[in-house]
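Asks: Pasting a structure here, questions to come.
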Amino acid sequence: MADKQRKKVILVGDGAVGSSYAFALVNQGIAQELGIVDLFKEKTQGDAEDLSHALAFTSPKKIYSADYSDASDADLVVLTSGAPQKPGETRLDLVEKNLRITKDVVTKIVASGFKGIFLVAANPVDILTYATWKFSGFPKNRVVGSGTSLDTARFRQALAEKVDVDARSIHAYIMGEHGDSEFAVWSHANVAGVKLEQWFQENDYLNEAEIVKLFESVRDAAYSIIAKKGATFYGVAVALARITKAILDDEHAVLPVSVFQDGQYGVSDCYLGQPAVVGAEGVVNPIHIPLNDAEMQKMEASGAQLKAIIDEAFAKEEFASAVKN
């Protein structure tokens, strides 16, 4: 696999996130082949036809309504399939129904002979990334979740608006669960090497209460958007496109994705969001940022919360019987 061109993507799930992701791939000229799988075959046929009409403005690409068997020679399978988060519902409320969907999808993808990389975006993403690893039997590095990539983008954008700097020049991360127990790594947030906490103090941008409020607006952004329009999909779609490009082009880009935890942060046997080098083999190398004591406690708490849910779910025979890892 290391020597072949990584240009074929199979998307499973043609809902709001999936179709937005497909549109992002077309707009950005990412991948040479895109197959779309969904229970609603006509929807995938319609989207494939509609998307193909944009190719004359972007770059050549084969786009089609696919079946699970088409994943056999794919380089990347992207999972957006799952029940959507409803108003007032947390990502963790989705666990069991989306575990069932994930088990079914992953089993069918693996049965096709697929040997590439799994990229998981369905929620709760850290738990479903773990489940994809368990159900697939794949090496840990070849199962990647979108993790805190969207949260980090939201964080950088919120900071950029406050300090009047291009968001791409803000170096800051959200880590932990993609959800309510996530946290901001303020100890390493900086612009051009200047810590943002110091910048705030010197330039009178934000006081302590405003800093807390800014983070909370980032953490709770999905709830706000869901209450207004029913779902979030544009931001995560572009985040997935960015991760896709890093994998297909073997970029070795540092991105905040959902990574298997081996005890580096006092957390084991689960996936959590942290920066990692991402390339053709998936997670090439996790980057373990040295956290301060408060941040370490938050990472441990986030992991403990997810691990408890994982253990409870996988104690059930319907999931335990499908485990390959």
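Quick reminder: no glycine exception, Cβ is built from N, Cα and C everywhere.
No substitution from the list is modelled in this structure, which keeps its original residues.
Under the heading active site, proton acceptor, Swiss-Prot lists His178. Per Swiss-Prot, NAD(+) binding site is recorded for Val17, Asp38, Lys43, Tyr68, Gly82, Ala83, Ala121, Ala122, Asn123, Ser146. The substrate binding site annotation in Swiss-Prot covers Gln85, Arg91, Asn123, Pro124, Val125, Asp126, Asp151, Thr152, Ala153, Arg154, Thr232, and the record cites sequence analysis as its basis. What Swiss-Prot lists as beta-D-fructose 1,6-bisphosphate binding site is Arg156, His171. For the natural variant Ile127 to Thr, the note given in Swiss-Prot is In strain: CM1-3. Among the sequence features in Swiss-Prot, the natural variant Lys213 to Glu is noted as follows: In strain: AM4 and CM1-3. For the natural variant Asp293 to Glu, the note given by Swiss-Prot reads: In strain: AM4.
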Asks: What Cα-Cα separation, expressed in whole Å, is found between Ala121 (NAD(+) binding site) and Arg156 (beta-D-fructose 1,6-bisphosphate binding site)?
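Replies: Ala121 (NAD(+) binding site) and Arg156 (beta-D-fructose 1,6-bisphosphate binding site) have their Cα atoms 20 Å apart.
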Asks: Which value in Å gives the longest Cα to Cα span across the NAD(+) site residues Val17, Asp38, Lys43, Tyr68, Gly82, Ala83, Ala121, Ala122, Asn123, Ser146 as recorded?
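Replies: Pairwise Cα check on Val17, Asp38, Lys43, Tyr68, Gly82, Ala83, Ala121, Ala122, Asn123, Ser146 gives a maximum of 24 Å.
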Asks: I want to verify one value. Collapsing DSSP to three states, which class is His171 (beta-D-fructose 1,6-bisphosphate binding site)?
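Replies: It is in a strand.
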Asks: If you measure from the Cα of Thr232 (substrate binding site), which of the recorded positions Val17, Ile127, His171 is the nearest?
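Replies: Closest recorded candidate to Thr232 (substrate binding site) by Cα: Val17.
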Asks: Sorry to bug you, but what's the C-alpha spacing from Asn123 (NAD(+) binding site) to Gln85 (substrate binding site), rounded to the closest Å?
Replies: 8
Asks: What subset of the recorded positions Val17, Lys43, Gly82, Asn123, Lys213, Asp293 lies within 10 angstroms of Asp151 (substrate binding site), using C-alpha positions?
Replies: none
Asks: Just to be sure I understand the packing, how many Cβ atoms besides its own are within 10 Å of the Cβ of Ala153 (substrate binding site)?
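Replies: Excluding its own Cβ, Ala153 (substrate binding site) sees 19 Cβ atoms within 10 Å.
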Asks: Under DSSP, is the residue listed as 'active site, proton acceptor' helix, strand or coil?
Replies: coil
Asks: Report the nearest neighbour of Asn123 (NAD(+) binding site) in space among the recorded positions His171, His178, Asp293, comparing Cα positions.
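Replies: The smallest Cα gap between Asn123 (NAD(+) binding site) and any of the recorded positions is with His178.
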Asks: Within 10 Å of each Cβ, count the other Cβ atoms, then let me know which of the recorded positions Val125, Ile127 comes out lowest.
Replies: Val125
Asks: In whole Å, how far does the CA atom of Val125 (substrate binding site) lie from that of Arg156 (beta-D-fructose 1,6-bisphosphate binding site)?
Replies: 21
